[in-house]
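Annotated features, as they stand in Swiss-Prot:
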- A168 to T: In subsp. Gazella (VARIANT)
- V192 to I: In subsp. Gazella (VARIANT)
Amino acid sequence: MTHQTHAYHMVNPSPWPLTGALSALLMTSGLIMWFHFNSTTLLMLGLTTNMLTMYQWWRDVIRESTFQGHHTPNVQKGLRYGMILFIISEVLFFTGFFWAFYHSSLAPTPELGGCWPPTGIHPLNPLEVPLLNTSVLLASGVSITWAHHSLMEGNRNHMLQALFITIALGVYFTLLQASEYYEAPFTISDGVYGSTFFVATGFHGLHVIIGSTFLIVCFFRQLKFHFTSSHHFGFEAAAWYWHFVDVVWLFLYVSIYWWGS
């Protein structure tokens, strides 16, 4: 690398944005193939290429930040702004789903029987699995905060314990959500209720899986002593993302499960 007299990281050309975009195309196309033709080949190919891209891109970022020291305070500031803008874009993404839900439920059309939930739909009891899911995610919000405070205080063991608990709760939430989908008395094709329910909660579930993956990477990085109390933006970004997932679930629970039932 040539000598530089500024504090900014000039990133080398990378193939991972392109392979990431192609894997996203394969996954979305694969999802359509699965829904319409019951074939999972394309979906599996997309998931495989996505996981390979994630591994190699994360490897590059860890090398540049932890081992080459490219993540100066100026670079970290830019990354913080980037993460904040990303979370704002995700908020707007979910706003679209809530808009669709309230548009359909506040003024039900005659086709829906003029009522909400529509005639023939038996909604899930909000005081059963959904309430358990809420308590699981709230507990994970507490444990990720504990992990962050432990890291700031230099208590590595407590940080690892808290991070492990958060990951376990995230996996538990995903399993509960999967069992709920399996046992639900309606499907994604059951009119606007099924569509809004499964798309909104499904995309949230996808975000929980992404957040859990992010935290697992942080866990293995901390096992290798990558984070210090003053240099840990990778973990901080994961914590912000997890809190965002937490808050979105509270809105989903109150809107779709509790009020919508």
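Note that Cβ sites are derived from N, Cα and C of the backbone, with glycine treated the same way.
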Least surrounded among the variant positions, given as A168, V192, when other CB atoms within 10 Å are counted: A168
Rounded Cα-Cα span from V192 (variant position) to A168 (variant position), Å: 33
